[in-house]
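> Provided herewith is a single structure, encoded as structure tokens, for subsequent inquiry.
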Amino acid sequence: MFHNFHILSLSSYAYNLFFASAGMLSSLVMFFKFGLYELFIFTLFSVLFISFAWGKDIAMEGLSGYHNFFVMDGFKFGVILFVFSEFMFFFCIFCTFFDAALVPVHELGETWSPFGMHLVNPFGVPLLNTIILLSSGVTVTWAHHSLLSNKSCTNSMILTCLLAAYFTGIQLMEYMEASFSIADGVFGSIFYLSTGFHGIHVLCGGLFLAFNFLRLLKNHFNYNHHLGLEFAILYWHFVDVVWLFLFVFVYWWSY
């Protein structure tokens with residue numbers, strides 16, 4: 001019987017990703033509580049590996065002609081819902097931040113940021129990271145417009161991936177040199193929760209871009225059919241916008 005839906009073949013990726021994600025969240029709690037980071041690193045890479053394997057299968061389905069326009073509309077709606085859920089996640093984090101910052105309690109000295117904390121200078125490493133991330137947004141947009149014009153976008157994609165890796169490296173360096181930890185009161189908790197989860201999103205977004213760059217090298221995309229790359233670019237711009245809010249409020253306004 002003819003229909004517009006693509007009937008999926010049997011796959012264990014959904015179950016594997018569920019258990020790997022549950023293990024990652026559980027190991028994250030253990031890391032916060034006991035400082036055991038090895039299991040978290042293992043489960044994080046398990047999630048990334050399963051996601052790449054699943055994405056490869058989806059890409060092969062598209063190349064085989066199973067993804068008609070009706071199916072692609074479903075993908076678009078799913079990605080919009082996913083980005084909206086990510087937006088709500090960071091919205092909750094910012095609600096927590098403003099609840100603590102606008103009405104600081106007596107235990108914090110009734111001031112924000114808490115008295116006695118040596119914070120990161122926003123016009124040092126954070127400003128550099130802002131320039132790097134915004135530059136990566138420019139280069140990935142350059143790559144997109146080059147592809148739409150049926151031109152080569154290899155150099156701009158390589159530059160975007162390098163900037164993403166550079167941002168992650170500088171963020172790790174900032175954590176190692178910071179004078180406070182996640183256990184230093186409400187500010188330390190919110191700071192590392194917000195910037196840490198954003199860093200994970202940058203890592204995932206950079207890998208997503210790298211995955212699509214490999215597909216680009218294999219000629220999986222053309223100027224009018226590159227949905228996977230568009231999803232990666234949309235996600236990357238979302239990461240850019242979240243960082244701007246983090247820089248303005250968590251770094252600059254709190255300093």
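Every residue number used here counts from 1 along the chain in the order it is shown.
Cβ atoms here come from the backbone N, Cα and C positions, even for glycine.
Here the original residues stay in place, and none of the substitutions has been built in.
In case it helps, Swiss-Prot gives these features for our protein:
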type: VARIANT; residues: GLY185 to Trp; note: In strain: PB306
type: VARIANT; residues: PHE187 to Leu; note: In strain: PB306
type: VARIANT; residues: ASN222 to Ser; note: In strain: CB4854
type: VARIANT; residues: TYR235 to Asn; note: In strain: CB4856
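Looking at the shown structure, what environment does each listed feature sit in?
GLY185 (variant position) carries a helical DSSP state (H, G or I).
Mapped onto three states, the DSSP output places ASN222 (variant position) in strand.
Its own atom aside, the Cβ of TYR235 (variant position) has 19 Cβ atoms within 10 angstroms in the protein chains shown.
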> At the level of the C-alpha atoms, what whole-angstrom distance separates ASN222 (variant position) and GLY185 (variant position)?
51
> Going by DSSP, is TYR235 (variant position) part of a helix, a strand, or coil?
helix
> What's the CA-CA gap between GLY185 (variant position) and TYR235 (variant position) in angstrom, rounded?
32
